[in-house]
Amino acid sequence: MQPFVYTTAPARIVFGTGSSVGVAEEIRRLGLSRALVLSTPHQKGDAEALAARLGPLAAGVFSDAAMHTPVEVTKRAVEAYRAAGADCVVSLGGGSTTGLGKAIALRTDAPQIVIPTTYAGSEVTPILGQTENGVKTTLRGPEILPEVVIYDAELTLGLPVGISMTSGLNAMAHAAEALYARDRNPIASMMAVEGLRAMIEALPGVRMEPQDTKARETALYGAWLCGTVLGAVGMSLHHKLCHTLGGSLDLPHAETHAVLLPYTIAYVEQAVPDQLAPLAALVGGRAGTGLYDFAARLGAPASLAALGVGGEDLDAMAELATANPYWCPRPVEKTAIRALLQRAFEGARPE
């Protein structure tokens, strides 16, 4: 066995249907007393209801979290945090809300409690992606990692089926890239395979019966594992392309992951098929084409064109993605990446 380093994320995980009733207890356990509740505008009502349940432990609600964590929104949130005299944040929602909580923590050292309502997985990573002037950058550090994550499947029962599918594929992208990361290790790989297995088991069940609590629990379990391995190893081509297109073209985050994943995995698979063999075994056939077929069965968006990307955008995106690429086991060449984007734009089966 080759030598390796595995760094575990020092977060407290509270998992179980109905567990979100313990938010107040978690705030007190941290020795805190003034929580600013965060959400997107869409989940403002849920955030206000949570703040009402917290009573005097709630310092207020900030409900303007947005995709790709725009720096201008973060500045307003930090002002609200300080004006409210808050001493922690409670992030209720998906990756956008979690990202805002991380951005506030980075600037104020605020402890974070996250209650995920999607399968994004970012709640267990020490990674923050934020956007300024149309450019998305990524930061990593222990101060970004939330202190407590509460997984309650009841809070995902209202997640629309379409978003559930793309959010789940987003989580799977984290685990898929962990299998061939430069700093991969057997512990992270084991968690990645289990996370992928859980998502592949759960998502068809969620699609067929959105109120199936058992399937929702399995999906949350898979999302936790997939997100955890993203925090334990480095990112590669897939996340680079998603960050480039998402930040530059303001594309929906999970949907971008869902569309690109089969193509990026097929690209890398040509260089390291053995490392992606566990994923190939789970989806059947080859990893890239198997993911393409799996996403199609879930009814996920099939092309970049369906997300609003124009053919005229592809040259610039290929240029940006290859100007400062993440490490990748297969050389990242502009011509090859442009061809990858073309197939993803058309929704053609990966090569």
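Note that Cβ sites are derived from N, Cα and C of the backbone, with glycine treated the same way.
According to Swiss-Prot, the mutagenesis experiment Cys242 to Ala carries the following note: Retains 25% of wild-type specific activity. Classification of Cys242 (mutagenesis position) by DSSP places it within a helix.
Record note (Swiss-Prot), mutagenesis His243 to Ala: Retains 0.4% of wild-type specific activity. The unchanged residue is displayed. Every protein chain considered, the tally of other Cβ atoms within 10 Å of the Cβ of His243 (mutagenesis position) stands at 23.
According to its DSSP assignment, Tyr326 (mutagenesis position) is coil. Here Tyr326 (mutagenesis position) comes close to Gly234, Met235, Ser236, Leu237, His239, Lys240: these same-chain residues lie at least six apart in sequence, with C-beta atoms under 8 angstroms from its C-beta. The mutagenesis experiment Tyr326 to Ala is recorded by Swiss-Prot, whose note states: Retains 6% of wild-type specific activity.
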Cβ neighbours within the same chain of Cys242 (mutagenesis position) - under 8 Å, at least six residues apart: Ala173, His253, Thr256, His257, Leu260
